[in-house]
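One structure is given below, encoded as C-alpha cells.
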Amino acid sequence: MRPLSLKGHERALTRVRFNREGDLTFSCAKDKKPCVWYTENGERIGSYDGHNGAVWDIDVSWDTTKCVTASGDLTVKIWDAELGNCLYTINHQTPMKSCGFSYSGNLVCFTTQKMTKNLSTFQVRDLRDSSQMVEGGESFFYSQFDVNATTALFTQMDDLVTIGFESGLLQQYDLRNPDTPIHTNESVHRYSVQDLQLSPRGDFLISASRDKTAALLDVNDLKKLKQYKSERPVNSACISPNRDHICLGGGEDAMQVTQTSVSAGHFEAKIYHMVFEEEFARFKGHFGPINTMAWHPSGTIIATGGEDGYIRIQEFDEDYLGFTYDF
C-alpha cells in the first residue's frame, strides 16, 4: 500500500467521508474546523469555519452541493459544500453527536446527547421548509430517549432511519409512521454502538461497537447476518463497494494509549471476508486508535482517521487487487 498522510486537524479525527464520486474527502475532528481535500493527491481545498467546539460528525449530499456538521457547540450547521458558506444553523440545548443526509439530500437527521434534565433526541428536518431550519423550528420527526443515541443514518431512501445507542440497542423508524420503532435489535451488541454505515448498494448495514465486535445486519429488519470479532473496541467499520470484504478500525481506548505499546494496542485496520468472518489482512500507520474509516467508491482506497490527528488515504496494491479467497 502507498498511503497519503494528511495533517490538517489539530486534534483527534471524529469522521472521514468520501463524496459519491470519491474525488473529495470530507473530515472533521475535535478541533472546530471541518476540512475538505482532494482524494487524488491529498491537497487540502479548504475548511468550513463557524463552529466553536468539537465537530463530531460530517456528511455530504449525493450531489456534493451541501454538507452538514454536528458539533459540541450545541449546533448543527448546513453548508454550501463548494463555497464554504453556512446556509442554516440549528440550535439545541445539548451537544449534537451525529448527523446525515437522506438519499435525496432534502432531509437531514441528527442526534443530541443526554445531559442533566435534557433527554437524548433524534430529529429530522426538511431543508425545503425554511420554518424548520431556524432556531425553535419544529422538526419533521422528533423522538426522545432515556439512553444516549450515539449514531444514526438514513437506511432506505428518505423513509427509514436506523439509530444506534450507548446501551448497544439498535432501532429502526419509519418516518411515515413515527410513533414506535418498526424494528429493534437488543442482542447484537452489549456496549455502545460507535458507528453505523450502509453498504454502497443499500442492502446491508454494518455496526461497530465497544464490545469488540462489528455486525453485518439486514437493512430491512436489523437481523444479524454475520459478526466480526476483534481484540479491542471497534470504533468504525465499512463495507467494500465491489468485493465481499469489510474493514474494521479501532484499538485500545484513547485514555489507555500512553500505557500501551503500538503492537499491543491493535491500532491496525483489519480486513475481513464478509461471508466467512475471517481476518485475512491488516495495515498499520496510525499511532493511536482509529476513530473513523470510509471505503472509496472505487473499492481501491480506504481512508482512516485516528486519535493522532492524521488522515491516512490507503491505496491498495496489486497483492490485494489480485487476491482471491481460498475456500
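In case you wondered, yes, glycine gets a Cβ from its N, Cα and C as well.
Here the original residues are kept at every noted site.
What Swiss-Prot says about the mutagenesis result for Glu252 to Arg is this: Represses the convulsive behavior due to cholinergic hyperexcitation caused by an acr-2 mutant.
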Protein Cβ atoms within 10 Å of Glu252 (mutagenesis position), excluding its own:
21
For Glu252 (mutagenesis position), name the DSSP secondary structure in the helix/strand/coil scheme.
coil
